[in-house]
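Colleague: Quick one: the structure is below, questions incoming.
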Amino acid sequence: MKHNFSLRLRVFNLNCWDIPYLSKHRADRMKRLGDFLNLESFDLALLEEVWSEQDFQYLKQKLSLTYPDAHYFRSGIIGSGLCVFSRHPIQEIVQHVYTLNGYPYKFYHGDWFCGKAVGLLVLHLSGLVLNAYVTHLHAEYSRQKDIYFAHRVAQAWELAQFIHHTSKKANVVLLCGDLNMHPKDLGCCLLKEWTGLRDAFVETEDFKGSEDGCTMVPKNCYVSQQDLGPFPFGVRIDYVLYKAVSGFHICCKTLKTTTGCDPHNGTPFSDHEALMATLCVKHSPPQEDPCSAHGSAERSALISALREARTELGRGIAQARWWAALFGYVMILGLSLLVLLCVLAAGEEAREVAIMLWTPSVGLVLGAGAVYLFHKQEAKSLCRAQAEIQHVLTRTTETQDLGSEPHPTHCRQQEADRAEEK
């Protein structure tokens, strides 16, 4: 690769709010989105909440000349809602479904039925290997009483691990999506500290868009004040994150958001605002010690995030075990009731009552058993994430105590990882 190598990458990201039968003005919004993407001709368009495969096929056909490669990530019952459109050939595609996706009995929230996931596409651009990830994490339905907090932390860790272990051959890593987390939330900090990804909004040289980069704003006609909760001026939960390995330099030249309306038509594309980033990748000769200046501070931030995540996952484990125990007792009670009904049915006096109560009792046992098994699985999944975090925390703390150099967010570690692959 030439030393004067330079690559400009234009990226588009949007949570499309494309829910069949529920989302307003779907057909019109999809048509205008397709027109806009054709007009702008981005290198990559990464979309979330496209829960109608028919709408994906419509966009794929409409964008086929501008974006010849496209992929729809299928998972769960409803689907992940993730899809990508690329001007460049997609070399590889991988999908990973998160282990924890909410609760099946919270059917009115729907996250469990979607099978929230992360999609990876590998592109080769002028000799450079780009790993682009698109994801959508579990929604936050209540800031004050967030029953899914542990699930979202576990998803953030799973996402960070997936990126860490699949990006070792990549020169540039790009993550776009709706993380459903504010910039300073634990999951967001954990993700950025472990992967070394940088926030385009923080790093950009030129920003134009909604105040504070918010991606849900009150002036959007599809957003209600209830959606914003205690943040009346808007929230920033959609992101463009990126990094480059040693030997390359990446920066965000411009970042734009829509501001509650379509730039050309006036009405919004979605209840979320779109993100449009222009990234510049250049060849950069490796420095002698590119990370030593900030290594200690970054390790301290990582250790802090890992400790907090371990604590929150511990709370989630305790809660899951409590629910499993409760429904285990209910299941035992139901089985005891069935035994009693069998005894009563053997006699003449209470046979009709026993027969009448038999079906509800069987339903109680089956329902309680299903919920018991789900929470047992939830507890084990949270324990697995906590054990992984504890292992990384132990290793990182030992490294800090020995005064050794960087954790995986630093470039020298990534060089070592890449060397091992060769």
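Yeah, the Cβs are placed from backbone N, Cα and C, and that goes for glycine too.
According to Swiss-Prot, the protein carries these features:
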- Glu49: Mg(2+) binding site (BINDING)
- His136 to Ala: Complete loss of activity (MUTAGEN)
- His151 to Ala: Reduced activity (MUTAGEN)
- His151 to Tyr: Complete loss of activity (MUTAGEN)
- His272 to Ala: Complete loss of activity (MUTAGEN)
- His272: active site, proton acceptor (ACT_SITE)
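I'd like to know what surrounds each of these features in this structure.
Modeller: In the three-state DSSP assignment, the secondary structure recorded for Glu49 (Mg(2+) binding site) is strand.
Around the Cβ of His136 (mutagenesis position), a 10 Å sphere holds 26 further Cβ atoms from the protein chains shown.
Within 10 Å of the C-beta of His151 (mutagenesis position) there are 29 other C-beta atoms, taking all protein chains into account. Annotation note: His151 (mutagenesis position) sits in a helical segment as assigned by DSSP.
Within its own chain, His272 (mutagenesis position) has Leu14, Asn15, Cys16, Trp17, Asp178, Thr215, Met216, Asp238 as residues 6 or more apart in sequence whose C-beta sits under 8 angstroms from its own.
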Colleague: Using a Cβ cut-off under 8 Å and a sequence separation of 6 or more, which residues in the same chain sit near Glu49 (Mg(2+) binding site)?
Modeller: Asn15, Cys16, Trp17, Asp18, Ile19, Gly81, His136, Asp178, Ser270
